[in-house]
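Trainee: Okay, these came from Swiss-Prot:
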BINDING   H80  heme binding site
MUTAGEN   K44 to A  Slightly reduces anticoagulant activity
MUTAGEN   V47 to E  Reverses orientation of heme cofactor
MUTAGEN   K115 to A  Reduces anticoagulant activity
MUTAGEN   V117 to A  Reduces anticoagulant activity
Amino acid sequence: MELYTALLAVTILCLTSTMGVSGDCSTNISPKQGLDKAKYFSGKWYVTHFLDKDPQVTDQYCSSFTPRESDGTVKEALYHYNANKKTSFYNIGEGKLESSGLQYTAKYKTVDKKKAVLKEADEKNSYTLTVLEADDSSALVHICLREGSKDLGDLYTVLTHQKDAEPSAKVKSAVTQAGLQLSQFVGTKDLGCQYDDQFTSL
């Protein structure tokens, strides 16, 4: 079974990488109602903090991604950097936005930095991303990873539009409201992150 990265995820948050979780996803996760979707589907996001609820490996990852939505279809360009091995990998994802709010289930192709497809999406693997909070500068998202009909566990990520920026007071409050503490999260600021901003510019 493939293990899943802790950084998507942005999302992210790639179904072909090496950081994973196992166990059922939380069943009481729903998108925050009334959120302006433009707050999330605008600009580039950097994962500054992540919480893997059941980690299996110790490699640390950096990630950035750009989500866009048009007529209910979400498309994302994701970049991941393994801070331990100094390696990069790239994905293009696509999914459908749920009618209930800022929540979508996506599948991903593995591509190179020029976006040429290296591996088509595995139809049995997906993740559902739920936006718990978002404002002009930062966001909190929950991700449920799946292989077929089996949940592989919960992943929370804090996103900001600026590299190494702290989340807003509103997003910090959302972390607390989710029953979590930001101190539980792994911060990416000191990992020596590298990014490919050209790739993530849709």
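Here the Cβ of each residue, glycine as well, is placed from N, Cα and C on the backbone.
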Trainee: How long is the line from the C-alpha of V47 (mutagenesis position) to the C-alpha of V117 (mutagenesis position), rounded to the nearest angstrom?
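Mentor: Taking the Cα atoms only, V47 (mutagenesis position) lies 24 Å from V117 (mutagenesis position).
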Trainee: What number of additional C-beta atoms lies within 10 angstroms of the C-beta atom of V117 (mutagenesis position)?
Mentor: 11
Trainee: Between K44 (mutagenesis position) and K115 (mutagenesis position), what is the CA-CA distance rounded to a whole number of Å?
Mentor: 17
Trainee: Can you tell which of K44, H80, K115 has the most other C-beta atoms within 10 Å, given these are the recorded positions?
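Mentor: Sorting the candidates by Cβ neighbours within 10 Å, the top entry is H80.
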Trainee: To the nearest whole angstrom, what is the C-alpha distance linking H80 (heme binding site) and V117 (mutagenesis position)?
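Mentor: Each residue's Cα considered, H80 (heme binding site) and V117 (mutagenesis position) end up 16 Å apart.
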